[in-house]
Amino acid sequence: MLAKRIIACLDVKDGRVVKGTNFENLRDSGDPVELGKFYSEIGIDELVFLDITASVEKRKTMLELVEKVAEQIDIPFTVGGGIHDFETASELILRGADKVSINTAAVENPSLITQIAQTFGSQAVVVAIDAKRVDGEFMVFTYSGKKNTGILLRDWVVEVEKRGAGEILLTSIDRDGTKSGYDTEMIRFVRPLTTLPIIASGGAGKMEHFLEAFLAGADAALAASVFHFREIDVRELKEYLKKHGVNVRLEGL
């Protein structure tokens, strides 16, 4: 059985990590390379860099950053945010990103999923889906959760797999930032619809929440602030999960 993965998410703006971190032993906690290296050393299985820089002219900064990260880090890393076309996705992968995460662009141009998958393999394409409840149905939202697409979550999950996605990054807008636990109802809803790995996102606040996500059917759990502010220690989290019967990677811890 494949080990369940713990993923840290870093928001990057103009080549710097924002939203703050609380690591005293880092010279510069705003440096994505240093922070990424640190995370890889303490047992995080994968990293997601989310480029929240709005402007296209800053893309060069992200490309240079990806190159530096690829040189320094030996765990898989995904880059997302602002990827609207094949050229951008392609450049990021060629510079060293293991995977790219696409969200709004995938909804607006689903053939982009297929194009990236056919060129670089399905494992390089993560489709990020932001969903929330509307009148009792899970609906897909784009533009950072602002626009209701009118697409049912169940339909979109099936389509992204057909189109060649390798993974689904499932964020519950209702839970994001609440620290009240992952949306296990949403995870359970999506699980039977796809054979793709599901990364649960939104709501991590304590170790039990990770266990709940895995028991609900998630293959990986992503979190940000609980790691950045050391509210959860990665080693302790993995030991806790193992004790509760979850297969996690402990080598190097």
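Including glycine, each Cβ sits where the backbone N, Cα and C put it.
Sequence unchanged from the original; the noted substitutions are absent.
As the structure is a computational prediction, the values presented were derived from the model and not from experiment.
The note that Swiss-Prot attaches to the published mutagenesis C9 to A is: No change in activity. DSSP assigns C9 (mutagenesis position) to a strand in the three-state reduction.
Of all the Cβ atoms in the protein chains shown, 19 others lie within 10 Å of the Cβ of D11 (mutagenesis position). Listed in Swiss-Prot is the mutagenesis experiment D11 to X, annotated as follows: Loss of activity.
Look at Swiss-Prot and you will find D11 (among others) tagged as active site.
Mutagenesis annotation in Swiss-Prot: K19 to S, described as Decrease in activity; the structure shown retains the original residue. Other C-beta atoms found within 10 angstroms of the C-beta of K19 (mutagenesis position) number 15, with every protein chain shown included.
D51 to N appears in Swiss-Prot as a published mutagenesis result, with the remark: No change in activity. D51 (mutagenesis position): 25 other CB atoms within 10 A of its CB, across all protein chains.
All protein chains included, N103 (mutagenesis position) registers 23 other Cβ atoms within 10 Å of its own Cβ. In the three-state DSSP reading, N103 (mutagenesis position) counts as coil. What Swiss-Prot says about the mutagenesis result for N103 to A is this: No change in activity.
Long-range Cβ contacts of D130 (mutagenesis position) within its own chain (separation 6+, distance under 8 Å): N103, V140, F141, T142, S144, G145, T171, I173. Record note (Swiss-Prot) on the mutagenesis of D130 to A, C, F, G, H, I, K, L, M, N, P, Q, R, S, T, V, W or Y: Complete loss of activity.
Quoted from Swiss-Prot for the published mutagenesis D130 to E: Weak activity.
The secondary structure of D130 (mutagenesis position), as reduced to three states from DSSP, is extended strand. Sequence annotations record features per position, and here Swiss-Prot assigns active site to D130 (among others).
Quoted from Swiss-Prot, the note on mutagenesis experiment D176 to N is: Decrease in activity. Secondary structure at D176 (mutagenesis position), as computed by DSSP, is coil. Within 10 Å of the C-beta of D176 (mutagenesis position) we count 17 further C-beta atoms, all protein chains included.
Shown in sequence order, L47, V48, L50, S201, L222, A223, A224 are the residues of the chain, 6+ apart in sequence, with a C-beta less than 8 angstroms from the C-beta of C9 (mutagenesis position). The mutagenesis positions close to D51 (mutagenesis position), defined as a CA atom within 10 A of its CA, are D11 out of D11, K19, D176.
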